[in-house]
Amino acid sequence: MKEVVIASAVRTAIGSYGKSLKDVPAVDLGATAIKEAVKKAGIKPEDVNEVILGNVLQAGLGQNPARQASFKAGLPVEIPAMTINKVCGSGLRTVSLAAQIIKAGDADVIIAGGMENMSRAPYLANNARWGYRMGNAKFVDEMITDGLWDAFNDYHMGITAENIAERWNISREEQDEFALASQKKAEEAIKSGQFKDEIVPVVIKGRKGETVVDTDEHPRFGSTIEGLAKLKPAFKKDGTVTAGNASGLNDCAAVLVIMSAEKAKELGVKPLAKIVSYGSAGVDPAIMGYGPFYATKAAIEKAGWTVDELDLIESNEAFAAQSLAVAKDLKFDMNKVNVNGGAIALGHPIGASGARILVTLVHAMQKRDAKKGLATLCIGGGQGTAILLEKC
């Protein structure tokens, strides 16, 4: 079976909710990332066999957002494209799917990744088609309904984090300490330029000229444990999950060029990392945040590795509670986890997050000369996904 490698890995900066990227459609963010990924891989647009992009909040975005992004990026019309929705795992699943397609011999070069603009999610008028007879009407927030709401238990994702905090006995203090560490690491990473090689600037044209967005907006520099402790529970009256120890609502695109090793050699491309294995798992939706535990175990078993062998770990921080539960039970060395901060600080643009953490992992492995890496996320509805990489 073919060996699969990552030829390039790029992302846009992560925009805060309603801030700099709020008027940039997800497909435009995706197109920007695709262009840069192709350029950095050193390949021609016509070398690409397929485009697979994750996107969750698709209402009002138009047919097949991945195809739109491909067109806007200037790829040839003959290249097919597919949009994947595996909620928070979408962007990572596109990469494992690309690897599977390449291993099967059906393609040699695939653009994979994810894109999301949560700021642009519309409100839905579900009964408008056949007319409101009289009285008040209700608008439904598509961002909440399609992205952040447990369809099985009829409650917010935040409650699933509360469930984990209770079941695993994870205190408010532990969650806040974890969140603070994420903020501090992200602040240091941004100030020291750790993300410069992975971020492609987004240029926004306006009446007053151009605005360039090239720095993550979500981190709160100067965060303190005292400040986090003052925040009230966000989802449950006596709960422990707050806006400070949960991830944000964000806008971003992240894209990777995935290739067979033989094609990379043929084209003279120097790969960044090899995709070793991937895992996927389902769990009780009420504790969806625990999904990475099983997905990681599956990927580790396939690779024949142990957790101790991992040099770097990108474990998406949907909530501090679920991140801690997974880390404790998998016995992660916390010095290896999210070394440049995670989603609590950087943000969680749901359809893009899987690709975003993988892009960040690839670059961190290069900078730190780390041999083995893991990227994993929990998924709303009760799932987990994971990918293992080896530096080339």
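Any Cβ shown, glycine's included, is placed from N, Cα and C.
Copied over from Swiss-Prot, here are the features:
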type	residues	note
ACT_SITE	C88	active site, acyl-thioester intermediate
ACT_SITE	H348	active site, proton acceptor
ACT_SITE	C378	active site, proton acceptor
BINDING	S96, G279, S280, A386	acetate binding site
MUTAGEN	V77 to Q	3-fold increase in thiolase activity, prevents disulfide bond formation under oxidized condition and results in the loss of regulatory mechanism based on redox-switch modulation; when associated with Y-153 and K-286
MUTAGEN	N153 to Y	3-fold increase in thiolase activity, prevents disulfide bond formation under oxidized condition and results in the loss of regulatory mechanism based on redox-switch modulation; when associated with Q-77 and K-286
MUTAGEN	A286 to K	3-fold increase in thiolase activity, prevents disulfide bond formation under oxidized condition and results in the loss of regulatory mechanism based on redox-switch modulation; when associated with Q-77 and Y-153
Least Cβ-crowded entry, counting other Cβ within 10 Å, from the recorded positions listed as S96, N153, S280: N153
Cβ-centroid neighbourhood (8 Å) of the acetate site, S96, G279, S280, A386 excluded: L92, R93, S277, Y278, A281, A295, A298, A299, T376, G384, T385, I387
Same chain, 6+ residues apart, C-beta under 8 Å of the C-beta of C378 (active site, proton acceptor), given in sequence order: C88, M288, G289, Y290, G291, P292, N316, A318, Q322, V326, G384
H348 (active site, proton acceptor) versus S96 (acetate binding site) - Cα distance in angstrom: 20
Spatial neighbour of H348 (active site, proton acceptor) that is closest, considering only the recorded positions N153, G279, S280, A286, A386 and their CA atoms: A386
Max CA-CA distance, Å, over listed acetate-binding residues S96, G279, S280, A386: 10
Recorded positions near A286 (mutagenesis position) (Cα-Cα within 10 Å), from V77, N153, G279, S280, A386: N153
Inter-residue C-alpha distance, A386 (acetate binding site) and N153 (mutagenesis position) (nearest angstrom): 25
Distant-in-sequence Cβ neighbours of G279 (acetate binding site), under 8 Å, six or more positions away: Y294, A295, T296, K297, A298, A299, I300, E301, K302, G384, T385, A386
Fewest other C-beta atoms within 10 angstroms, as judged across V77, C88, A286, A386, which are the recorded positions: V77
